[in-house]
Amino acid sequence: MNIKKEFIKVISMSCLVTAITLSGPVFIPLVQGAGGHGDVGMHVKEKEKNKDENKRKDEERNKTQEEHLKEIMKHIVKIEVKGEEAVKKEAAEKLLEKVPSDVLEMYKAIGGKIYIVDGDITKHISLEALSEDKKKIKDIYGKDALLHEHYVYAKEGYEPVLVIQSSEDYVENTEKALNVYYEIGKILSRDILSKINQPYQKFLDVLNTIKNASDSDGQDLLFTNQLKEHPTDFSVEFLEQNSNEVQEVFAKAFAYYIEPQHRDVLQLYAPEAFNYMDKFNEQEINLSLEELKDQRMLARYEKWEKIKQHYQHWSDSLSEEGRGLLKKLQIPIEPKKDDIIHSLSQEEKELLKRIQIDSSDFLSTEEKEFLKKLQIDIRDSLSEEEKELLNRIQVDSSNPLSEKEKEFLKKLKLDIQPYDINQRLQDTGGLIDSPSINLDVRKQYKRDIQNIDALLHQSIGSTLYNKIYLYENMNINNLTATLGADLVDSTDNTKINRGIFNEFKKNFKYSISSNYMIVDINERPALDNERLKWRIQLSPDTRAGYLENGKLILQRNIGLEIKDVQIIKQSEKEYIRIDAKVVPKSKIDTKIQEAQLNINQEWNKALGLPKYTKLITFNVHNRYASNIVESAYLILNEWKNNIQSDLIKKVTNYLVDGNGRFVFTDITLPNIAEQYTHQDEIYEQVHSKGLYVPESRSILLHGPSKGVELRNDSEGFIHEFGHAVDDYAGYLLDKNQSDLVTNSKKFIDIFKEEGSNLTSYGRTNEAEFFAEAFRLMHSTDHAERLKVQKNAPKTFQFINDQIKFIINS
């Protein structure tokens, strides 16, 4: 029997009296204050005597239930409706008042929220990140609908969300009310009851009774096509394997039972389902709620205590040395002035007294301040005459540093770095042996890391891993400096920029942690600069250790699959929620290797290189790993689209002939193998965003980040390719000498004349000026191309001459 909606309406209205009598609070047996069934004559005097008392108790009970409902709704229902829309808001609220308070209490217990909003529900923050597939929905009748035209949606997840459009229609339009209850039924079956043990055991008899009925009315009302077509009786195993189908039936039955003018339809066509809902009483819901609380460890204290208990023996067995090591991991050790001064030779001390630190272009502000403090301490040993002499020397800050002074400050720069294990692991991608730090300190890092690895021997275990989520708040810039400044809305810092967020999310598929993650057992409020809120599910074999104050330290070198990225709102401020699951790092490494193989095959073909040439390398080890890989495609396409193909092929072949690479990485550039042969400028390159290494003929690009004057990583890559053009042009001029063309007298003279006419970074030296001019000449912005021709015409002509020379060689 194919039940039409119109028919349901007629039946519903014809049974309106019945419906009204059945529309009291559901699942909760109410005391009937006046009269009842049975032998009235025998008890009429007693009942009349107690009538007032029963009525009073009844009113008190209903009042208690109403207060309980209001208290729950205060916690889970958020009204986001303008003042003039109050009538629409109230209509939606009245729908929720018909839902049993115990159902809403279970929803509250799992962290669920209900939002009543104006207009298009897809514009709500919780639904903005939905995929296009999930925006195609079906209503309770199986009719297709587009979410932006619909009025209610239940979003599943660890903390489910129900979004309801405010509308007066719910008062008269019972179908709209029915669909709201249908979505609530989905939450009840999918997000709550499915989490308890044997959730469908009692529902099995209901389904089989409907299936074996003499007519198909109950199936037509509630069953999905798959359930209708199932040839035999349903078993528990079948229901467990087809839980979505069962949840659909439950949600429909719930909706028909709750909506007053449709309740009689359920009783008429599927009486077994009606009786099931009718008996789904307060006691059963309470049992479900208790089981749910126990299984999900909803109490924050209980969750904390269980983890502490799991790691109690581990904590008790820690030696003082082990505790000190974990403290060292959490709190970087700042350098001590006295230790640094003591390590200096007398000659170095004399040099430090006279160096004009402000004129150093490779020291950070913090480093300059620290070195000035060293100078002050050393000056105490000067005579008054020497101090006066030193003051006169330092008045003129325009004097450049001598080469000797530069080399000394480069050495000293390493000595003033904090001893920070996690930062070191992040900078190197866990490759501790890279030579970007002096040997003694490197050995200390290796010892400490090996000892911490040994401490973290206990896994989280199968009893805990699937029941807990761990949390980490993160500064956006620690993940992506490119988008970090733009992700927060510039007009309202409580909001996230939607356009930038979509770009941020698009390439975020997997992650790697090469250092030790320190995570919170329970989510904590974010600091001002923490706008990323990670929620991480562990694997049972994740090794961890318990720290004080509700934190765990996780092993290094783990993989993370990104399950969802969405904007959430907490305390009137928007954050980005990243849901991730711990997986073996090897699984993520395989994804990266497959992507590297694919991109090399594509570009080898495009550039006419041998099939198995390994031109492109992904040296990726950190938390925004997938973005490095995905962005490489965009960077290379923009490079190809903005530079002459003949020039690209000629220069790329030159690089390949020298075993050169295009290295896309998220670790600092001095730690890249292709850079090891080029260590004389290692100190300046710690924070470099890009680098061309003539010795290895390789372009290194650090991301996700951008330089001071670069709009994106593509411009950085074109700048570095400009250095490769400089190198190849010099090689063609004299293959024996193989010097940069920018070292020619002709270009040195051009630099003296035009070197200050383009960008501040271009003023650094001849090579950087050439690369900056090359970048501007191949910009997607026509105005920047003209800028070189107008402001540096000789440079423009010189570079064009080199391009023609290379192409025709």
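Backbone N, Cα and C atoms are what each Cβ position is placed from, and that goes for glycine too.
The feature active site, proton acceptor is assigned by Swiss-Prot to GLU720, with experimental evidence given as support. For the recorded site, GLU720 (mutagenesis position), the DSSP three-state label reads helix.
Residues or ranges marked as Zn(2+) binding site by Swiss-Prot: HIS719, HIS723, TYR761, GLU768. Taking Cβ-Cβ distances under 8 Å and a sequence separation of 6 or more, the neighbours of GLU768 (Zn(2+) binding site) in its chain are TYR761, GLY762.
Positions annotated as domain 'ATLF-like 1' by Swiss-Prot: 70-282.
Among the features that Swiss-Prot reports, domain 'ATLF-like 2' is placed at 609-804, with the record citing sequence analysis.
Where Swiss-Prot documents HIS68 to Ala or Tyr as a mutagenesis experiment, the accompanying text is: Impaired translocation into host cytoplasm. HIS68 (mutagenesis position) counts 14 other C-beta atoms within 10 Å of its own C-beta, drawing on all protein chains shown.
Taking Cβ-Cβ distances under 8 Å and a sequence separation of 6 or more, the neighbours of ILE72 (mutagenesis position) in its chain are SER101, LEU104, GLU105, LYS108. In the three-state DSSP scheme, ILE72 (mutagenesis position) is classed as helix. Mutagenesis annotation in Swiss-Prot: ILE72 to Ala, described as Does not affect translocation into host cytoplasm; the structure shown retains the original residue.
In sequence order, GLU93, LEU96, GLU97, LEU104 constitute the residues six or more apart from MET73 (mutagenesis position) in its chain with CB-CB distances below 8 Å. Under the heading of mutagenesis, Swiss-Prot lists MET73 to Ala and annotates it as follows: Impaired translocation into host cytoplasm.
Sequence-distant neighbours of HIS75 (mutagenesis position) (same chain, six or more apart, CB under 8 Å from its CB) are LYS108, listed in sequence order. Here the residue is the original one, while Swiss-Prot reports the published mutagenesis HIS75 to Ala with the comment Impaired translocation into host cytoplasm.
ILE76 (mutagenesis position) is surrounded by 18 other CB atoms, counting those within 10 A of its CB over all protein chains shown. According to Swiss-Prot, the mutagenesis experiment ILE76 to Ala carries the annotation: Does not affect translocation into host cytoplasm.
One mutagenesis experiment catalogued in Swiss-Prot, TYR181 to Ala, is accompanied by this note: Loss of ability to bind to PA. Reduced to three states, the DSSP call for TYR181 (mutagenesis position) is helix. Around the Cβ of TYR181 (mutagenesis position), the same chain contributes LEU95, LYS98, VAL99, PHE254, ALA255, ILE258, GLU259, each under 8 angstroms and 6 or more positions distant in sequence.
Listed in Swiss-Prot is the mutagenesis experiment GLU183 to Ala, annotated as follows: No effect on PA-binding ability. Around the Cβ of GLU183 (mutagenesis position), a 10 Å sphere holds 23 further Cβ atoms from the protein chains shown.
For the mutagenesis experiment GLY185 to Ala, the note given by Swiss-Prot reads: No effect on PA-binding ability.
Per Swiss-Prot, mutagenesis GLU720 to Cys or Asp is noted as: Loss of activity. No effect on zinc binding.
All protein chains included, HIS723 (mutagenesis position) registers 22 other Cβ atoms within 10 Å of its own Cβ. What Swiss-Prot says about the mutagenesis result for HIS723 to Ala is this: Loss of activity and zinc binding.
What Swiss-Prot says about the natural variant ALA299 to Ser is this: In strain: Sterne.
Classification of TYR761 (Zn(2+) binding site) by DSSP places it within a helix. Same-chain residues that are not part of HIS719, HIS723, TYR761, GLU768 yet have a Cβ within 8 Å of the Cβ center of the Zn(2+) site turn out to be GLU720, GLY722, GLY762, THR764, ALA767, PHE769, PHE770, ALA771, GLU772, ARG775. Taking only the Cα positions, the spacing between GLU183 (mutagenesis position) and ILE76 (mutagenesis position) is 16 angstrom. Looking only at the mutagenesis positions HIS68, ILE76, GLY185, the one with its C-alpha closest to HIS719 (Zn(2+) binding site) is ILE76.
On the backbone, the CA of GLU720 (mutagenesis position) and the CA of HIS68 (mutagenesis position) stand 66 Å apart. Annotated pair ILE76 (mutagenesis position) and HIS68 (mutagenesis position), C-alpha to C-alpha distance, rounded: 13 Å. Around GLY185 (mutagenesis position), the C-beta neighbours below 8 angstroms that are at least 6 residues distant in the chain are PHE250, ALA251, LYS252, ALA253, PHE254, ALA255, ILE258.
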